[in-house]
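Per Swiss-Prot, the features are:
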| type | residues | note |
| --- | --- | --- |
| MUTAGEN | R80 to A | Less than 10% activity toward polysaccharide substrates |
| BINDING | K83, T84, A85, S86, T87, S88, R164, S172, Y279, S285, T290, K293 | adenosine 3',5'-bisphosphate binding site |
| MUTAGEN | Y94 to A | Preferentially transfers sulfates to IdoA units |
| MUTAGEN | H106 to A | Preferentially transfers sulfates to IdoA units |
| MUTAGEN | H140 to A | Complete loss of activity; when associated with Ala-142 |
| ACT_SITE | H140 | active site |
| MUTAGEN | H142 to A | Complete loss of activity; when associated with Ala-140 |
| ACT_SITE | H142 | active site |
| MUTAGEN | R189 to A | Only transfers sulfates to GlcA moieties within the polysaccharide |
| MUTAGEN | R288 to A | Less than 10% activity toward polysaccharide substrates |
Amino acid sequence: MGLLRIMLPPKLQLLAVLVFGVAVLFLENQIQKLEESRGKLERAIARHEVREIEQRHTADGPRQEVALDEEDDVVIIYNRVPKTASTSFTNIAYDLCAKNRYHVLHINTTKNNPVMSLQDQVRFVKNVTSWKEMKPGFYHGHVSYLDFAKFGVKKKPIYINVIRDPIERLVSYYYFLRFGDDYRPGLRRRKQGDKKTFDECVAAGGSDCAPEKLWLQIPFFCGHSSECWNVGSRWALEQAKYNLINEYFLVGVTEELEDFIMLLEAALPRFFRGATELYRTGKKSHLRKTTEKKLPTKETIAKLQQSEIWKMENEFYEFALEQFQFVRAHAVREKDGELYILAQNFFYEKIYPKSN
């Protein structure tokens, strides 16, 4: 542009700048259209795959009821919270599915909307419970908790999840929107080009780093009620705690992901046999790291911690962490700095009537 200023008169310089600006906007628009087309293509391929599976099972006449062993009649739902190491964990499930003989399915919602419409809730519940060809199944996606019992389902799925320190999660998400990660480095992100650091955003009172953006893990566990998404709702916090204890099989934390995987392998070997060793030996390939991430200053953290929203999200995180550590303490023993799963610690006796 310096050369243009020397060679061109002012009017032509202005025209050149305008043309350049229009060209940039045009290119950004074309890139956005390509991304939308790619998303539509992915959804079309997924629908085609589903139809192919259904056609294979109806080609020879009416669909036969598939009798499943009790061990195979299991569905796990991992309603993953964004930026909690969810991709790292899900990749392990994909790597193990062929070996351990189960199916992995991604729940791809339009624009990553975590709240399903009522009609989609009905469809989803019906799919998950009646799609026997996909059992045992591991479903994952950015979807808030859905209570299957309200739809009259006899056998509910097993819910699992992972959560993260709320400020660390927000910082990671902030930079992810701008710079992406090492998983798909070439993909253009929504905020790409915005070089403002998280500290600068907080200091300026920006919307992308506002305390309201912390409100995510609570509504994901609270569910599909309107009050769950009312930022700062004490009812939503208590409902999220209730669901975590009563509706989730296990909830881990990002900071102790290996222990979470170890407990799942011990309790649900049908799905997770070999997961701990895979995580340990393949750590570099499974971990997904946000690029260009800068840790926030103490001043930035202190400012966010003044928010009532942070206090509530942190209360939920501490509640989940305490519960996870309680479960772990009763499932493992430590020796020489290593954790080992406890053997079966109960047995049956005094069995009557006596067999002859």
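A Cβ is built for glycine as well, from the same backbone N, Cα and C atoms used for every other residue.
None of the noted substitutions appears here; every position holds its original residue.
Structural mapping of features recorded in Swiss-Prot.
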residue	record	Cβ neighbours (10 Å)
R80	mutagenesis position	22
K83	adenosine 3',5'-bisphosphate binding site	23
A85	adenosine 3',5'-bisphosphate binding site	22
T87	adenosine 3',5'-bisphosphate binding site	17
Y94	mutagenesis position	12
H106	mutagenesis position	13
H140	mutagenesis position	21
H142	mutagenesis position	18
R164	adenosine 3',5'-bisphosphate binding site	24
Y279	adenosine 3',5'-bisphosphate binding site	22
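A gap of 13 Å separates the Cα atoms of A85 (adenosine 3',5'-bisphosphate binding site) and H140 (mutagenesis position).
The DSSP secondary structure for Y279 (adenosine 3',5'-bisphosphate binding site) is helix. For R164 (adenosine 3',5'-bisphosphate binding site), the nearest of the mutagenesis positions R80, Y94, H106, H140, H142 in terms of C-alpha separation is R80. In the three-state DSSP scheme, R164 (adenosine 3',5'-bisphosphate binding site) is classed as coil.
Separating the Cα atoms of R80 (mutagenesis position) and Y279 (adenosine 3',5'-bisphosphate binding site) is a whole-number distance of 18 Å.
Nearest to Y279 (adenosine 3',5'-bisphosphate binding site) in space, judged by Cα atoms and limited to the mutagenesis positions Y94, H140, H142, is Y94. Nearest neighbour of H140 (mutagenesis position) by Cα distance, taken over the recorded positions K83, T87, Y94, H106: H106.
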